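For reference, the structure is listed below as structure tokens.
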Amino acid sequence: MAEITNIRPSFDVSPVAAGLIGASVLVVCVSVTVFVWTCCHQQAEKKHKTPPYKFIHMLKGISIYPETLSNKKKIIKVRRDKDGSHRESGRGNLLVNAESGLLSHDRDPRGPSPASCIDQLPIKRDYGEELRSPMTSLTPGESKPTSPSSPEEDVMLGSLTFSVDYNFPKKALVVTIQEAHGLPVMDGQTQGSDPYIKMTILPDKRHRVKTRVLRKTLDPVFDETFTFYGIPYSQLQDLVLHFLVLSFDRFSRDDVIGEVMVPLAGVDPSTGKVQLTRDIIKRNIQKCISRGELQVSLSYQPVAQRMTVVVLKARHLPKMDITGLSGNPYVKVNVYYGRKRIAKKKTHVKKCTLNPIFNESFIYDIPTDLLPDISIEFLVIDFDRTTKNEVVGRLILGAHSVTTSGAEHWREVCESPRKPVAKWHSLSEY
């Protein structure tokens, strides 16, 4: 019988190598498929994508850029035809200036029109405030309207109960803030208040404490004890306890309800704890005849049409509250065209000084023909982290300057181009 032989083809490639080749081919196919799908998807998006200029057009009149991007502010006119209508089918070319955050219009190559009015200037929505003139201030017979959060003088502000004791072994003054009664309503929505108390020992002002906030009550019971070490008993007669009663506000600065001043000259805690109750009175803001002085420097570049304003320093600023604490001043610079504010900037806060040195400069692009209608207002403000900031005084240079020195300073700046002109000015009441 013949022998049967099975003949099988032989492969030079091993099974492992064949598997690797197949995997590589699969990866390449998947990659090509993903790439083709991505390209097609991007093409479809481009066809349905809204041009970016339409988005900016939707936001016209709204500042979409932060003010801190640059210190430059541009003041540019709107181009109009003789008949008063805008060019290009009755509309001006609105542009958004990304550097300064101001709306502007294309410049006319022939130069700005001599006839200008306030509504022709690009004004940010938050720059729509008008310049307050000292000539239009309230007369002594008139009274400012009071807000719901600020109590009037004839409104009872309640009373505060506390106790004073002295720990002789530890040489420590012990003050317990117990409770308050009959506080006024500071929140019109909830018809209540969120009171707390800040206490300072005068005149050294080194010891400052505050209680916790009690929610929605006009008769808070604090019952908190504070111990002040290192105060000799012999010095108690020279100290004054200052209690500042406030109402917490989650969304803005806290409201000041009133204050209590207690000289320890008539208090003798040597025999034990002395409990006292005092009426809360309206906070006494010192009214000073002198508001201090401010030194500023101005320089105008007619070729670049650029005004450089430098806030140099201030001196002899008044203390703004009865506690006599050193102020935390800063300067707010407002630029007005006519009565409309078109730019605003402010310096950094200088802590615990009444003679601050700022040395901060701001640059504004102002066409030469607009200078007669430009005013620059400097507001010196006392910063308070807890309560509302107090305006120490103000200075106006330019078209609405009410002082001889201010008008003279502005005239020198306009008549001496490219030359910085620095002067001291007395601050007036705001």
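Using N, Cα and C of the backbone, Cβ positions are placed for all residues, glycine too.
This is the original sequence, none of the listed changes applied.
The model shown is predicted, which means the values in this text are computed figures rather than measured ones.
For 156-278, the entry in Swiss-Prot reads domain 'C2 1', with the evidence type sequence analysis. Mean pLDDT of the predicted structure over the domain 'C2 1' (156-278): 88.
Where Swiss-Prot documents SER247 to Asp as a mutagenesis experiment, the accompanying text is: Restores Ca(2+)-binding and Ca(2+)-dependent phospholipid binding. Under the DSSP three-state reduction, SER247 (mutagenesis position) is assigned to strand.
DSSP assigns ASP255 (Ca(2+) binding site) to a strand segment in the three-state reduction. According to Swiss-Prot, the Ca(2+) binding site annotation covers ASP249, SER252, ASP255, on the basis of sequence analysis.
Look at Swiss-Prot and you will find 290-425 tagged as domain 'C2 2', backed by sequence analysis.
Summarised by DSSP class, the composition of the domain 'C2 2' (290-425) is 18 helix, 67 strand, 51 coil. It is SER252, among the recorded positions SER247, SER252, whose Cβ has the fewest other Cβ atoms within 10 Å in the structure shown.
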